[in-house]
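What Swiss-Prot records for E175 is active site. In Swiss-Prot, a published mutagenesis experiment is listed as S211 to A, annotated Reduces activity on DNA, rRNA and poly(A). Does not affect activity on ribosomes or inhibition of protein synthesis.
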Amino acid sequence: VNTITFDVGNATINKYATFMESLRNEAKDPTLKCYGIPMLPDSNLTPKYVLVKLQDASSKTITLMLRRNNLYVMGYSDLYNGKCRYHIFNDISSTESTDVENTLCPNSNSREKKAINYNSQYSTLQNKAGVSSRSQVQLGIQILNSDIGKISGVSTFTDKTEAEFLLVAIQMVSEAARFKYIENQVKTNFNRAFNPNPKVLSLEENWGKISLAIHNAKNGALTSPLELKNADDTKWIVLRVDEIKPDMGLLNYVSGTCQTT
């Protein structure tokens, strides 16, 4: 399993762009593309996981473990009292849990568990963060940097603190890798905090559906219109691959052939 490192504490727009490119290249199936957009592999391709190590300005780190075939965050690790401390979402199966534990913290003599006692769904994370929508949780490099420091090496923290970190990290890492539009939102707002707009949320919620629609398109036309949201919350109807292609980073895995260019 390979580790992609991102120095959040010394980040620039270019370094973030390079991080995104590295993550996409590490995760994608080198043989799959639809309309020029790279696709994630099916769940059998090894390595099955990707690690993303985030470092803050004071060199504290948190390592996220992503399932390669869909970029879902399964858990994370930090260094606590000189030991590798691992945290796993409670909706991860026992088989995968063992994988997470052994991948994040390979040394069984120097590790300890601090469970995430809730699941990885956005609705749950929002609830734990005390918001009705993740549009209320600001994203940004400084926020990610300070969130790392609230968890890494800290003995106790609230579910709220942890869920806020996870909402920020999942969107700035996994969602930004899936969607160039989200990566570009981070870059456009690089030196300030920002609230994810309705288009960001709409893309996040429809990634599977969008991937399927692009995969099944005929000569660039979708077989049925996709109804999404614009940044200003108006309805966005997508009829052709070209209309959404600039926003895409990676497609979710869909079996069967598609038009590659």
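The chain as shown is numbered from 1 upward.
The backbone N, Cα and C atoms fix where each Cβ goes, and this holds for glycine too.
Substitutions noted, but not modelled.
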Rounded Cα separation (Å) that holds between S211 (mutagenesis position) and E175 (active site): 14
Under 8 Å by Cβ from E175 (active site), counting only residues of that chain that are 6 or more apart: I182, V200, L203, E204
